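Participant: Okay, these came from Swiss-Prot:
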MUTAGEN   K58 to A  Reduced GPR photoactivity by about 30%
MUTAGEN   W59 to A  Reduced GPR photoactivity by about 50%
MUTAGEN   Y96 to F  Reduced GPR photoactivity by about 50%
MUTAGEN   E143 to A  Reduced GPR photoactivity by about 50%
MUTAGEN   S180 to A  Increased GPR photoactivity
MUTAGEN   E246 to A  Increased GPR photoactivity
Amino acid sequence: MGKLLLILGSVIALPTFAAGGGDLDASDYTGVSFWLVTAALLASTVFFFVERDRVSAKWKTSLTVSGLVTGIAFWHYMYMRGVWIETGDSPTVFRYIDWLLTVPLLICEFYLILAAATNVAGSLFKKLLVGSLVMLVFGYMGEAGIMAAWPAFIIGCLAWVYMIYELWAGEGKSACNTASPAVQSAYNTMMYIIIFGWAIYPVGYFTGYLMGDGGSALNLNLIYNLADFVNKILFGLIIWNVAVKESSNA
């Protein structure tokens with residue numbers, strides 16, 4: 001039934017997916033990146049939901065969340081690519097709506113992967129959720145012109161650093177130390193994505209809003225699209241890999 005609903009949902013989405021494009025210029029690399037990421041997100045969503053049948057019960061929720069992350073992003077990318085191709089404007093509102101839903105889910109994955117293998121306090125999830133929301137809210141305020149770009153950038157980066165601390169040296173790391181080697185390996189890899197993969201976002205913000213006349217919506221969106229590809233899809237694949245390994249050893 002789950003697979004049937006997934007296929008049905010994909011079929012329903014296809015007309016909208018096909019209609020929101022217009023002509024794509026071969027030299028518009030940002031537009032091409034929108035299309036590539038959209039297709040990759042859909043493929044990843046199908047993959048994660050189908051692969052739920054391969055893992056044990058305690059890992060199914062993690063794969064479900066991975067599928068939700070890529071599925072929600074796919075839906076918003078259908079609209080974002082349309083805005084870009086038709087107007088050439090940065091789809092800031094659509095992008096932040098997407099991030100407001102998917103970034104807390106990505107953060108939730110850290111809690112879920114630890115909860116599946118060891119005991120972890122619920123306070124960790126609350127801290128990470130607050131940190132992610134602060135990062136997103138101030139990022140949006142800076143991009144939307146609600147507040148000055150530099151202060152918003154600094155506050156957002158501080159929230160990101162706070163989350164890294166909690167995961168690298170705080171409650172998250174303490175819980176990870178009691179998990180299996182496979183879970184620890186996955187956790188550490190996810191940490192590197194949070195540190196280096198998420199660093200792509202402030203690079204995009206800086207390029208688009210803090211470089212004066214040198215900034216451009218083209219560079220901003222190309223960088224953001226790359227970041228979403230890495231952080232949403234690769235993140236989920238790491239979860240899938242450890243889930244399959246742990247399930248086969250059970």
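Every residue gets a Cβ built from N, Cα and C, even glycine.
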Participant: Please name the residue among the mutagenesis positions W59, Y96 whose C-beta has the most neighbouring C-beta atoms within 10 angstroms.
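Facilitator: The residue with the densest Cβ neighbourhood is W59.
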Participant: Roughly how many angstrom lie between the C-alpha atoms of E143 (mutagenesis position) and S180 (mutagenesis position)?
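Facilitator: Checking the Cα atoms of E143 (mutagenesis position) and S180 (mutagenesis position) gives a distance of 41 Å.
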Participant: What count of other C-beta atoms do you get within 10 angstroms of the C-beta of E143 (mutagenesis position), across all chains shown?
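Facilitator: Neighbour count, Cβ to Cβ under the 10 Å cut-off: 20.
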Participant: Sorry to bug you, but what's the C-alpha spacing from E246 (mutagenesis position) to S180 (mutagenesis position), rounded to the closest Å?
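Facilitator: That comes out at 9 Å between the alpha carbons.
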